[in-house]
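Let me begin by presenting the structure, written as structure tokens, before commenting on it.
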Amino acid sequence: MEKKKAMQIEGYPIEGLSIGGHETCIIFPSLRIAFDIGRCPHRAISQDFLFISHSHMDHIGGLPMYVATRGLYKMKPPTIIVPASIKETVESLFEVHRKLDSSELKHNLVGLDIGEEFIIRKDLKVKAFKTFHVIQSQGYVVYSTKYKLKKEYIGLSGNEIKNLKVSGVEITDSIITPEVAFTGDTTSDFVVDETNADALKAKVLVMESTFLDDSVSVEHARDYGHIHISEIVNHAEKFENKAILLIHFSARYTVKEIEDAVSALPPPLEGRVFALTQGF
């Protein structure tokens, strides 16, 4: 069977599956990050960092398998970031599986509250942002950090710059850029929450759009903690992202119906919205 080529958006290869109620796992292999784990698709196993948005089974069900398979392959223990409110319960989940599986299931579990940051490396960090689902949930923004020589030191020799550094002078400015945002499951309320500005400025926004047509009302979508595509149109001017990847479509839709709904999006969304249809 021919391997399907990864989708590439704004320079980021993106892989994964997302079918509403069935499974969601979005993978950014160049960042070594997966968002949610679904049923643990094979490509997720090689990602060192896993960010969980909420504890519904279609988003967290494959968690023990993710850790167990990394152990089987003798990979380093992964780092798993979960909402702080469910950290203790996730710890209990692993204790049960250790007893069942008679294995260590080594991993690093981190509880992150909304607004808190997790440092992946010097030039990459992730912050949790507020989302609105029927249970405790949160999204994540990935930021890159670049260091630029301050204007007043441009033109100095290498030795002069080295001497300044040695003497403790801060010679660079930090340029922090929101690169990728992931919503998990949420209503459209996350769009109008003022604290979520960076999610709407990230180069790539991965957001749910569970419902696409008039057979389901906006009210129904909101009642179940989800987004109807018409709400994305209504908030179109708020999205400053270079690209938006829609995920988590209801299993009731076909690939053609999904693609038709996306291609019908008006400006300013037209041409910068993509759909993840793997598995449909």
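Cβ atoms here come from the backbone N, Cα and C positions, even for glycine.
Nothing has been swapped: the model has the original residues at all the noted spots.
Take the CB of Cys40 (mutagenesis position) and look out to 10 A: across all protein chains shown you find 21 other CB atoms. DSSP assigns Cys40 (mutagenesis position) to coil in the three-state reduction, placing it in neither a helix nor a strand. Record note (Swiss-Prot) on the mutagenesis of Cys40 to Gly: No effect.
Experimental mutagenesis is annotated in Swiss-Prot for His54 to Leu, with the remark: Loss of catalytic activity, but no effect on dimerization and tRNA binding. There are 23 other CB atoms within 10 A of the CB of His54 (mutagenesis position), with all protein chains counted.
For Gly62 (mutagenesis position), applying a Cβ distance below 8 Å and a minimum sequence separation of six or more within one chain yields Glu23, Cys25, Ile37, Gly38, Arg39, Cys40, Pro41, Ala44. What Swiss-Prot notes for the published mutagenesis of Gly62 to Val is this: Reduced catalytic activity, but no effect on dimerization and tRNA binding.
Experimental mutagenesis at this site is recorded by Swiss-Prot as Tyr140 to Leu, annotated: Reduced catalytic activity, but no effect on dimerization and tRNA binding. A 10 Å cutoff on Cβ-Cβ distances gives Tyr140 (mutagenesis position) a total of 24 other Cβ atoms nearby, all chains included.
DSSP assigns Thr186 (mutagenesis position) to coil in the three-state reduction, outside any helix or strand. A simple way to gauge crowding: the CB of Thr186 (mutagenesis position) has 26 other CB atoms within 10 angstroms, across all the protein chains here. Record note (Swiss-Prot) on the mutagenesis of Thr186 to Ile: Loss of dimerization and catalytic activity.
The two recorded residues, His54 (mutagenesis position) and Thr186 (mutagenesis position), show a Cα separation of 10 Å.
Across the fold, the C-alpha of Tyr140 (mutagenesis position) and the C-alpha of Thr186 (mutagenesis position) stand 12 Å from each other.
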